[in-house]
Amino acid sequence: MSYAYLFKYIIIGDTGVGKSCLLLQFTDKRFQPVHDLTIGVEFGARMITIDGKQIKLQIWDTAGQEAFRSITRSYYRGAAGALLVYDITRRETFNHLTTWLEDARQHSNSNMVIMLIGNKSDLDSRREVKKEEGEAFAREHGLVFMETSARTAANVEEAFINTAKEIYEKIQEGVFDINNEANGIKIGQQHSPTNPSLPGAGGAAGAANSGCC
């Protein structure tokens, strides 16, 4: 299916925080309670609509183990968005966020949108990290924040789509160079610039209407 833009995402965070389950819930709308550990990198994709435009999200789900960290780093540079995930029932996964964030910012483009996600909100009785702590971390580091549940699908859709909206706004503001695919954005056949001052605004107009995802 044709699209106006393709956005590349990377999902990062400790092992067992629910990264693969979040991806599966978003792409397939199902929860798989027993999930094999990700070895290296897994992939998913889905079409969404923003501002009447078809956007394809290409999502790379990374392994949380230290042994695969070098592989994960190689995917940072080509990402427009990152979902940084911790488990609200495991304090250590929250404590490791600073390391993940430093890694992401060191190896990615400076404009990458980062969404902080506190996953497993359905397990509130086992919560070790208060929501206010997640909000404070996000404020301190300039991140978007949301709590989700891959099991119940709570806020999963919103987390992926709101990240895309942030990226789209940066495109409209001219922050992203959309001609440089290293920024994690690819122009599709539907691309029809609404702002003539945007980089790459000379592209041909695509179809205004298309099928739903």
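Any Cβ shown, glycine's included, is placed from N, Cα and C.
So, quick note: what you're seeing has the original residues, none of the substitutions.
When secondary structure is read from DSSP and collapsed to three states, SER20 (GTP binding site) falls in the helix class. The GTP binding site annotation in Swiss-Prot covers THR15, GLY16, GLY18, LYS19, SER20, CYS21, GLN32, PRO33, HIS35, THR38, GLY64, ASN119, ASP122, ALA150 and rests on a large-scale study or a structure entry.
The Mg(2+) binding site feature in Swiss-Prot is assigned to SER20, THR38.
For the mutagenesis of GLN65 to Leu, Swiss-Prot gives this note: Protein is locked into the activated GTP-bound state. The structure shown keeps the original residue.
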Excluding near sequence neighbours, so keeping only residues 6 or more apart in the same chain, what lies with its CB under 8 A of GLN32 (GTP binding site)?
CYS21, LEU24
If you count other C-beta atoms within 10 angstroms, which of the binding-site residues THR15, SER20 is the most crowded?
SER20
Residues that sit under 8 angstroms from ASP122 (GTP binding site) by C-beta distance, when 6+ apart in the chain:
SER149, ARG151, THR152, ALA154
